[in-house]
Amino acid sequence: MGKVEFSGKRYVIDGEPVTIAGGTLQFFRVPADAWKDRLLKMREAGLNTVDTYVAWNWHEPEKGSFDFKGETHPQRNLVGFLELADELGFYVIIRPGPYICGEWRNGGIPDWLIDEHPEILAKGPNGPLPRDIYYPPITYLHPTYLEAVGEWYNAVFPVIRKYLYTNGGPIISVSIDDEPSYWETIFQPFLTDYNEIITKPGGLWEKWLEQNYTLEDLRRRYKGDFKDYSEIKVPTSFSEPLPKLIDWHHFKLWMINEYVRWIYERMAREFDVPISILDPYLLQVAWRHFFTYMREHNLKIHVWTEFWYSFYRSSDFKEDKLGHIYYKTGIYRYHVRKAGTPPLSIETQSSLAHTIDPTEAELLYSILPPLGIPNINYYLFVGGENPEGYESHNGITWDVYSPVGLDGSERPHFGVIKALSETMTSAEGLADAELRPKVAVGLYEPYEALNLWGYEGLEESTDLNEYLLGERGLFTLLAMSNTPFDAVDLEDVTLDELLSYDQLWVYSLDFMSREVQDKLVEFVARGGNLVILPMLPRYDENLEPYSSLKDFLGVEVEREKARRNPRLIQFLSVSAEGIDRMLVRNTVRGVRGGEPIAFLGEKPVGAFVRKGGGSAVVLGFRLQYYTSHHDLHRKFVWKLKELQGVREDFEVTNPDMIVLPMEGKGYAYLAVTNPRGHPIKGRISYRGLEVPVLLDGIELKRRGTLYLPFGVRKGDVEVAYATATLVMWEGDVLTFRNHLSGHSEIALKGVESVKVSGGKIVDGSDGEVLRIVIEHPGEYFEVELL
């Protein structure tokens, strides 16, 4: 029988590394007589894996009546679908819930269960929530709910087990629930959950407090004279102390963790293939709580992620989304590397949009592998329709611009997926190459919750979507400044890990834990380079005065409250050496101490400090992404990198060419992207090698990405470099793709002559390195080694 393992970034199936190229086909929404055609279209697109949900309420429409063979409806034939996928050579990822989301009635939870046991429903602070909302939230840890889930698993698990890859079937992974996030209510602090099992004396809230704090801790933290845990009620408004609100948030994360553990242990008794989960909490920085819980309880779970940018509107993935995707992949890389599991984007948006521009689709899909995610599943790859009575968001339709439509037609981004999937599953060493940024951004997890809530009780704005994560945020500025970055959790990361970076950027609000402030002090003292903005923390995690970082740096940032209302914020001009009137938004604070490096008029608003073996840049304003003729914001980032001695391994002559270097053992691929879409041309220097030599530049006619090989070797032959993507190297034939230019330059070592198919040689030079320029009318051409 087969074996499913993993190594590095890839799955290992029967001893062979496999890069997952998958697509979601929800068999219960597609006519059964069309399954084979749709699967064949997936294979045509270069896919090797099919992903599907198994909806509880579809297969158990009435309590105790199960159908997995299509006896009551042909689209309930789970067994037939699995056998067909196996016959056609697909791997299968299966997601049996109990909750599947999927824009499906109740997210898969049966109506009969809710009707019979309304006590399982989550409650608001004032009682029950409306019953007719599209996903009625359920109290995860309610014993009645868990008992019902157990009965569902008793029915569906034997079917899944029979078709596991380890039993000769196609299933290589089984997932836990779907995006466990308290039915997406985790984003709102007081929407849920006030179910009696949580709020009653001795309930789950009280239990969690006892496990995490002494009463003395809570007296200090919540500013109350408590004699017993039962006196500490669940918060219901922002009038409560902020530390208590953050604890309420963390308590709900803990309930999710406990629920996931219950499901995992149930699955682990049945399945010997990887058990997976998608985006726990639907948060990012909070993932630390999940990964820590996994380590503490020895849960061997593969954590997947997802990327959505245009939900029910036309596609919108241009350069101003790069910051968010760098950030999300960064924190994801941080955790999955430590967990040792392969990164996989299980829901990479390929549908649920009015239209999807193929160049924007390419930008999203092609940026994921260089950012550490070679395994990509496209959701929803095949469109369908909802059986009557099971619809949720979409009425009858479940074809919202999928690559393969309900009628089997192919939409424009089908070809984009095909090209990338074929490259990622065949290019020599590409999937294993690693991004190794010299810069990191440090994230402090409590800020994430305040941003979600729109919390307004601090001096600094908590609108991190505007100033950090969003289209105009700092992270997009860094990405568009050719500054690849990792993302690290400041509460979890070790000092040695921080010191492995040449520069650390930190966005600070009024408070930061004592431990993190002290860690940043030690980081600078031991030689680290810190950039911190737009203030320095003055309080600790309990909102008690604490300012070890400020005291160590000897820098004072003046106190002035930031504005929240977008109609009331200021537009101000900050200048620096070589920077004349750079636009910044919202309050600009004066900075005293250190060497002034930025000014608002005559007032210093930025300072450079050398301390211990390191340095710090302290800014009293927010840096954001703006594009203009003067390009001041990118120039300011480059200035700060130069000030602190940060040098990338690559340089570009055109700053709109965005580069992500992926390095393997003795070789590299440079992902070179045109994110804006207008034609650009330029040269790249990588570790001292400037390319191209014969052409006058690398041309990128439109939005898109090339994966340029450097030093890729087989035997005595080496691709020294190429200005086209190396798709495949089979025997003596190298297949290249360049869809962004009609001319490509290839440099080979260990070769005297070549034959070109799909193009013609129009220039060349020989010697130790054979260089040729190929003019090719199509995207693909082949170079045969003679």
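Along the chain as shown, residues are numbered 1 onward.
Glycine is treated like the rest: Cβ placed from N, Cα and C.
Proximity of E179 (mutagenesis position) to non-local residues of its own chain (separation of 6 or more, Cβ distance below 8 Å) is seen for C101, L278, D279, P280, L282, E306, given in sequence order. The feature active site, proton donor is assigned by Swiss-Prot to E179.
Counting every protein chain shown, 23 other Cβ atoms lie within 10 Å of the Cβ of E347 (mutagenesis position). The active site, nucleophile annotation in Swiss-Prot covers E347, and the record cites a curator's inference as its basis.
According to Swiss-Prot, the feature substrate binding site maps to Y53, G102, E103, D178, E179, E306, E347, Y379, an assignment based on experimental evidence. Secondary structure from DSSP puts E306 (mutagenesis position) in a beta strand.
Spatially close to D178 (mutagenesis position) yet at least six residues away along the chain are Y53, R95, G97, Y99, I100, C101, G102, G107, L278, judged by Cβ distances under 8 angstroms. Swiss-Prot gives this note for the published mutagenesis D178 to N: Loss of activity.
In Swiss-Prot, a published mutagenesis experiment is listed as E179 to Q, annotated Retains less than 3% of wild-type activity.
Swiss-Prot documents E306 to Q as a published mutagenesis change and attaches the note Retains 40% of wild-type activity. Here the Cβ of E306 (mutagenesis position) has 17 other Cβ atoms within 10 Å, regardless of which shown protein chain they belong to.
As a published mutagenesis entry, E347 to Q appears in Swiss-Prot alongside the note: Loss of activity.
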Exercise. How big is the gap, in Å, between the Cα of Y379 (substrate binding site) and that of E347 (mutagenesis position), rounded to a whole number?
Worked result: 5
Problem set entry | substrate site span - longest C-alpha distance across Y53, G102, E103, D178, E179, E306, E347, Y379, in Å | 16
Problem set entry | Which same-chain residues, if any, lie at least 6 apart from E103 (substrate binding site) yet have Cβ under 8 Å of it | L352, S392, H393, N394, W398
Problem set entry | Secondary-structure category, per DSSP, in which E179 (mutagenesis position) falls | coil
Seminar exercise, completed: For substrate, residues beyond Y53, G102, E103, D178, E179, E306, E347, Y379 with C-beta within 8 angstroms of the site's Cβ centre include exactly T24, R95, I100, C101, L278, I346
Problem set entry | Secondary-structure category, per DSSP, in which E103 (substrate binding site) falls | coil
Exercise. Across all chains shown, how many C-beta atoms besides its own are within 10 angstroms of the C-beta of Y379 (substrate binding site)?
Worked result: 22
Problem set entry | Secondary structure at E347 (mutagenesis position), reduced by DSSP to three states | strand
Seminar exercise, completed: Taking all protein chains shown into account, the Cβ-based neighbour count within 10 Å for Y53 (substrate binding site) is 24
